[in-house]
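Per Swiss-Prot, the features are as follows:
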type    : residues     : note
MUTAGEN : Gly32 to Leu : In ToAP2S1; loss of antifungal activity and increase in hemolytic activity against human erythrocytes; when associated with L-39 and 46-L-L-47
MUTAGEN : Val39 to Leu : In ToAP2S1; loss of antifungal activity and increase in hemolytic activity against human erythrocytes; when associated with L-32 and 46-L-L-47
Amino acid sequence: MQFKKQLLVIFFAYFLVVNESEAFFGTLFKLGSKLIPGVMKLFSKKKERSLMKRELKNLYDPYQRSVEMERLLKELPLY
């Protein structure tokens, strides 16, 4: 009888420890799965923004516009 009580106590103690650790690591995993993609997006957005700024500078560069205009005018048929 004493042995059964000891096994029961050990089982419940093990169950509580495993259950608590599962909840703890589950919470850590949830937080990690939310934070890691957010951090990755943050760095990728900075790169995208810098590329977009560079493209806008190239778009509004006067020399670049004149080169584009010349290319388009050369494509037009002459009548």
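For all residues, glycine too, the Cβ spot is worked out from N, Cα and C.
Where a substitution is noted, the model still shows the residue that was there originally.
All protein chains included, Gly32 (mutagenesis position) registers 10 other Cβ atoms within 10 Å of its own Cβ. Around the Cβ of Val39 (mutagenesis position), the number of neighbouring Cβ atoms within 10 Å comes to 9.
Separation of the C-alpha atoms of Val39 (mutagenesis position) and Gly32 (mutagenesis position): 10 Å, rounded to the nearest whole number.
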